[in-house]
Each structure stands twice: as structure tokens, then as C-alpha cells.
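Copied from Swiss-Prot, the annotated features are:
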MUTAGEN   LYS33 to Ala  A 3-fold decrease in binding of the 5S rRNA
MUTAGEN   GLN63 to Ala  A 12.5-fold decrease in binding of the 5S rRNA
MUTAGEN   PHE77 to Ala  An 8-fold decrease in binding of the 5S rRNA
MUTAGEN   THR90 to Ala  A 4-fold decrease in binding of the 5S rRNA
Amino acid sequence: MNRLKEKYVKEVVPALMSKFNYKSIMQVPKIEKIVINMGVGDAVQNPKALDSAVEELTLIAGQRPVVTRAKKSIAGFRLRQGMPIGAKVTLRGERMYEFLDKLISVSLPRVRDFRGVSKKAFDGRGNYTLGIKEQLIFPEIDYDKVNKVRGMDIVIVTTANTDEEARELLALLGMPFQK
């Protein structure tokens, strides 16, 4: 069993049970999935940019991403409906815990001037969104092979009903929130 999953079962669940007075163990919020999304706007002019983004996401997530396409045409961006414009990957189960563990313990501390992640990035339904400015914070990415620094969005979807419960869940799992 994954290190983070073990921590969740042994420490986080009992702590949340006592803090929020849940009657059943099934009420305790858990992480449902993690979605990593990388928008590649320059794929319109340069289709090869998308291939490198897909490759990088595959290395980061450990599974192949889905290429996302434009929903509608925008003339100002020279964009046609259905053009490939980004990549996303949805992680569940073991891979999700492995990725979260790696994100918390290895990648986030590698961010320059890192002071913790924002406490305000919850959406009101218990989901947390985290923006990353560069893909170089992940140890799998080789600095010399990167042709362009790209950011990504990481959405952590939980079963929590309120932001407070989700914040407590992530904090107990080791998410470095700002003081």
C-alpha cells in the first residue's frame, strides 16, 4: 500500500472522525481523483509543441494524457473548433496517491521562493485547485530536454462537503498551506 494511503487510513481518518464528529467511517472525506491539465496555446501555430507537452505530462503523471480540443472557434486567437489545444490526465487510485505524495514531498519544495500553497483556492464544494508555473519542479523532467517552460493546473477532487473539511483533509495529508 502506498505511503500516503497508509497515512490516510491510520492517521487522517481517526483525526477527521474526532474533529467533525462523523457517525460512520464512510462520511470521512477522501480524495476522489486528481486532474492535471496543461493548456498549450502555441499548439495552434506549432503542432509539435503539443507532442512535447503530452510527453512531459506522461512522465509527470505516469499515464498517457488525453488531448483536449477547442470547444468553439475564436478568430482573435486564430482558433478553429476541434483544434488540439492542450492535454489533461485524470489520476485515480494508487497512481493518484503516488502523484500526490510526490507533489507534496518532492515537487512543491523545489518551487523557487516557496512559502506554501494558498488556503483560498477551494471552490466551495471541497475541491482544491493548484496552479504550477513551470514543469521543471518535477524530478522526472530533464532540464536539457525542455524546449519551453509550461505551467499546469492540478485539481484535487475530494468527497468533502465543505471547504473546511477538504482543507483539514489535505493539511493532515501534509499539504504545505501558507501560515
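Backbone N, Cα and C atoms are what each Cβ position is placed from, and that goes for glycine too.
Checked against LYS33 (mutagenesis position) by C-alpha proximity, the mutagenesis positions GLN63, PHE77, THR90 yield THR90 as the nearest. Secondary structure from DSSP puts PHE77 (mutagenesis position) in a helix.
GLN63 (mutagenesis position) counts 12 other C-beta atoms within 10 Å of its own C-beta, drawing on all protein chains shown.
Ranking the mutagenesis positions LYS33, THR90 by other CB atoms within 10 A of the CB puts LYS33 at the bottom.
Between the CA atoms of THR90 (mutagenesis position) and GLN63 (mutagenesis position) there is a gap of 9 Å. Of all the Cβ atoms in the protein chains shown, 12 others lie within 10 Å of the Cβ of PHE77 (mutagenesis position). Note: the CA-CA distance between GLN63 (mutagenesis position) and PHE77 (mutagenesis position) rounds to 30 Å. LYS33 (mutagenesis position) falls within a strand when secondary structure is assigned with DSSP.
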